[in-house]
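Enquirer: Quick one: this structure, given as structure tokens, is what I'll be asking you about.
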Amino acid sequence: DVHSSDNAHKQHDVNHLLDKIYEPIKDEKLHNTAHTFNPVADTSIYGDDGAAAKTLMQKLNDHRLLEEHHWFSLFNTRQREELAMLFTVLNQCKEWDFLNNNAAFFRERMNEGEFVYALYVSVIHSKLGDGIVLPPLYQITPHMFTNSEVIDKAYSAKMTHKEGTFNMSFTGTQKNREQRVAYFGQDIGMNIHHVTWHMDFPFWWDDSYGYHLDRKGELFFWVHHQLTARFDAERFSNWMDPVDELHWDDIIHEGFAPHASYKYGGEFPTRPDNTHFKNVDGVARVRDMEITENRIRDAIAHGYITATDGHTIDIRQPNGIELLGDIIESSMYSSNPHYPGSLHNTAHGMLGRQGDPHGKFNMPPGVMEHFETATRDPSFFRLHKYMDNIFKEHTDSFPPYTHEDLEFPGVSVDNIAIEGHLTTFFDQFKYSLVNAVDSGENVEDVEIYANVHRLNHEEFTYDIEVRNHNEEDKFATVRIFLCPTEDNNGITLNLDEARWLCLELDKFWTKLGDGKNLIERSSKDSSVTVPDMPSFESLKKQADEAVNGGHDLDLSAYERSCGIPDRMLLPKSKPQGMEFNLYVAVTDGDKDTDGSHGDHDHHGTHAQCGIHGELYPDHRPLGYPLERRIPDDRVFDGVSNIKHALVKIVHDPELRA
């Protein structure tokens, strides 16, 4: 008999906990557990002797929790507290069965959105969740990813019992310039990357939950910087200028009509073009946002921040950007949560509520108040360009790297070549909408799918020739960036202008033997990207087969869904092609890491998502060596371990199956 805590049984449990989340549990065993288990009957099953479970049960019995069949937003303080309470209960469970029993119990009694978020964060962070692949959120809460028109057709198909696949278009029309890049912000894989990163690094995380999230503040900067740089690369690919930053004293130029509805709560609010920022009741005044920004800029200019107890902390040192990231977000890691104020989180609330700032029309939260939907709104990228420029102000205060800072003595990059074609195209992708529609008892499910177009690229391989003149093996870090060569007007960019627009393509470690080394690296092995997640149907089928067959299940290749979709590694480019500089920097791996030459594959997406419960593997600043200003390109040209090659990316306009 296979133990109930093996991967197959755990995957089976999670599948059934998340299936048709707005309806009672279908699995008979879990359904019985939900109605017979008492979370506080035996408190020895928890690491905290049931303190969290008692608190949550008290709130539940006093009817002080958010009702079921109601919208949930992480930016709503009270709802976030409830989610954190449930997460704490699950996180304190000593064994999988206890976590599973609690999850079944609270699934039937708490708000569905709070439950899903808490379960996802628990599986991601708890050791008990190792080996489990969380189903793609676009199949669990499809309303957050799917246009209303498609959801309506899915309901119609269900009611008439007719199978159907419905094409989902990007919201808007060609009259709207922003429509040209809607495929980026509205890509369901990019939405998943964004929401999952914020589950991997929650702004409400406290180390009392079990461990420290290493370099969380710096990763907050780097992940959003890369999203913004990638968005700008897509704009260049569509004859558009880079996105402009948001200004609190200016209008919000682009409106947005989400064409999406909550499962319960009505339509997502719309925002017309050229809206003036308004004070938002219960969130902030416009003046508060300007004050917060000024306080942060003052800290950068002074080179220090003031902690809660009044002492000053120097930010003009290597981990300064880490401290700044925690303050700008702001997270529980902030050195002073009350001063200067929460710029990022409050800004999301401000933008989300501009359609109904005083609550006159009882509108639900806007798309900016959910990490799942935020990147759909063009104002998301304006907001992050604005914050990115604040971070740049900080990094520009550091002295540029010198020849000695950059060199890897005795190592030279002799040649960079690409095997294969750098070709992008759009393909089609189907996902099931079975969980979007309601089911009665004994009513058969109907095969209903949404069909979306997604950016993709042909696979390619980097061939990098590196010579090691040291007459002994060397451990090396290989860093690969893609940098634009010119702006939208065809004006050539120097390296200092281009560096902030560069896309991180890969970062990995390798051993250099004495003499000539040929490093071959496939695009699909990038530490920046993740493959497509298995569909919910596939996860259910594999888990059921493993449980029934009594064998285990290994889905470790898909365990993390934080990372840029691997098909979006390259920017779209144009049919006539666009030239980019491919930069390869080979740096001293012994200096870059803790020096242990063990497994440095790190399985997947460590570049932008780190490694759970461990130190970030690279000691260098994120973005090194391009994160500091470069007043003279010749410093880079003068070191042998950094080289660049001109490459051309071509877009094939033919839609592929």
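For all residues, glycine too, the Cβ spot is worked out from N, Cα and C.
Every residue here is the original one, so none of the noted swaps is modelled.
Per Swiss-Prot, the features are:
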type    : residues               : note
VARIANT : Pro24 to Asp           : Depending on subunit
VARIANT : Lys26 to Glu           : Depending on subunit
VARIANT : Lys29 to Glu           : Depending on subunit
BINDING : His194, His198, His224 : Cu cation A binding site
BINDING : His344, His348, His384 : Cu cation B binding site
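For each listed feature, how buried is it and what is near it?
Expert: Using a 10 Å radius centred on the Cβ of Pro24 (variant position) and all shown protein chains, the other Cβ atoms total 11.
The local packing around Lys26 (variant position), expressed as other Cβ atoms within 10 Å of its Cβ over all shown chains, amounts to 12.
In the three-state DSSP reading, Lys29 (variant position) counts as helix. Using a 10 Å Cβ-Cβ cutoff, Lys29 (variant position) registers 13 neighbours.
Long-range neighbours of His224 (Cu cation A binding site) (same chain, six or more residues apart, CB within less than 8 Å of its CB): His384, Met387, Asp388. In the three-state DSSP scheme, His224 (Cu cation A binding site) is classed as helix.
For His344 (Cu cation B binding site), the Cβ neighbour count at a 10 Å cut-off comes to 19, with all displayed protein chains included.
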Enquirer: So around the Cu cation B site, His344, His348, His384 aside, which residues have their CB within 8 A of the centroid of those CB atoms?
Expert: His224, Glu329, Leu343, Asn345, Ala347, Ala374, Phe380, Leu383, Met387
Enquirer: Counting other Cβ atoms within 10 Å of each Cβ, which of the binding-site residues His198, His348, His384 scores lowest?
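Expert: Candidates: the binding-site residues His198, His348, His384. Fewest Cβ atoms within 10 Å: His198.
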Enquirer: List, in sequence order, the same-chain residues at least six positions removed whose CB sits under 8 Å from that of His194 (Cu cation A binding site)?
Expert: Leu227, Phe371, Glu372, Ala374, Thr375
Enquirer: If the Cu cation A site is taken as the center of the Cβ atoms of His194, His198, His224, which further residues of that chain fall within 8 Å of it by their Cβ?
Expert: His193, Val195, Trp197, Phe220, Val223, Leu227, Phe371, Ala374, Thr375
Enquirer: Nearest to His344 (Cu cation B binding site) in three-dimensional space, by Cα, is which of the recorded positions Pro24, Lys26, Lys29, His198?
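Expert: The answer is His198.
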